[in-house]
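Working notes for the structure below.
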Amino acid sequence: MSVWTTANNSGLETPTKSPITSSVPRAARSSAVITTGNHQQHHFQHVVAAAVAAATSVATGHQFQQQFPLHAHPHPQHHSNSPTGSGSNSNNSAGFQRTSISNSLLQFPPPPPPSSQNQAKPRGHHRTASSSMSQSGEDLHSPTYLSWRKLQLSRAKLKASSKTSALLSGFAMVAMVEVQLDHDTNVPPGMLIAFAICTTLLVAVHMLALMISTCILPNIETVCNLHSISLVHESPHERLHWYIETAWAFSTLLGLILFLLEIAILCWVKFYDLSPPAAWSACVVLIPVMIIFMAFAIHFYRSLVSHKYEVTVSGIRELEMLKEQMEQDHLEHHNNIRNNGMNYGASGDIV
């Protein structure tokens, strides 16, 4: 008769003949064969289970072994060629289990530590990042960004005032120099006095606006050309706000009104000796133009003030909503901390 025994610890079995002597009695031989068969069947089941576990661990750990290659030291395998020894079979199966377990442990290395990117960031990090990104437009209602917007508006006003004032004052000076008056003119003396006063006021107002623009604009241009919101406090536009508004009003409102009056008086002085109706016609045409100009100026300034008021109101509402949200978040955070403290105290972690 033949029984199955292990030839090595890799799970390969080879049938070997069990020698049976004729000197042993038949009953003893049958009991020995039954005992040996039971031991061999138990050993065969154990070896098959260990082989299946090793194959499963090798299949599942193949990907981890590619990512984390570990060079394990080979373990010496002990071969046993004993045909019937149960003790040697137990030792071989135990050695096979230890080798399989050690190989499976080497194939599954410990997971890497969590990276610093996945770790929790402190509470002040988000606030600092949001405040440092004001230049990109993410914090549009911060005091620094609002000051930067005022800086840009003041810069535009000063540029417009300087150009307008230089142009109109130059025209007034040329008109006063080029006008030709004779001693025997029929122009009323009052009209000549009005012409002199209007021309002087026109040049003085535009020169004042031009002086303010010329003095303040370089300091503002220096900060604007740096393109950095963090340097906005170095600009004098906040302290010199009233001077900038004065230059803007002198150049666009008062200066233009005086320029229209200058045209009417100049037409009267120039054409009165030649044709009095021509002088009166110039004044008649200029009256509706002056009315339209004044109406447009009033409407424009009212619209501008209304727009500023709406923007200010919307900004205040957003600030109120932001304040309420911050208070609600702070209250929720405080409640969570208190609840966690009560839970820890109840569990006995904190006494």
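Backbone N, Cα and C atoms are what each Cβ position is placed from, and that goes for glycine too.
What you see is the original sequence, not a version with the noted changes.
Long-range C-beta contacts of Val174 (mutagenesis position), restricted to its own chain and to partners at least six residues apart, with a cutoff below 8 Å, are absent. Secondary structure at Val174 (mutagenesis position), as computed by DSSP, is helix. Per Swiss-Prot, mutagenesis Val174 to Ala is noted as: Constitutively permeable to Ca(2+) ions in the absence of Stim.
What Swiss-Prot notes for the published mutagenesis of Glu178 to Gln is this: Impairs store-operated Ca(2+) influx.
Experimental mutagenesis at this site is recorded by Swiss-Prot as Glu221 to Gln, annotated: Does not affect store-operated Ca(2+) influx. When secondary structure is read from DSSP and collapsed to three states, Glu221 (mutagenesis position) falls in the helix class.
Listed in Swiss-Prot as a mutagenesis experiment, Glu245 to Gln is described as follows: Decreases store-operated Ca(2+) influx. Annotation for Glu245 (mutagenesis position): same-chain Cβ neighbours under 8 Å, separated by at least 6 residues, are Lys157.
Secondary structure at Glu262 (mutagenesis position), as computed by DSSP, is helix. All protein chains considered, the CB of Glu262 (mutagenesis position) has 22 other CB atoms within 10 Å. Under its mutagenesis annotations, Swiss-Prot gives Glu262 to Gln the following note: Impairs store-operated Ca(2+) influx.
Burial estimate for the mutagenesis positions (Glu178, Glu221): highest at Glu221, by number of other CB atoms within 10 Å. Cα spacing between Glu221 (mutagenesis position) and Glu262 (mutagenesis position): 34 Å, rounded to the nearest whole number.
Between the CA atoms of Glu262 (mutagenesis position) and Glu178 (mutagenesis position) there is a gap of 14 Å, rounded to the nearest whole number.
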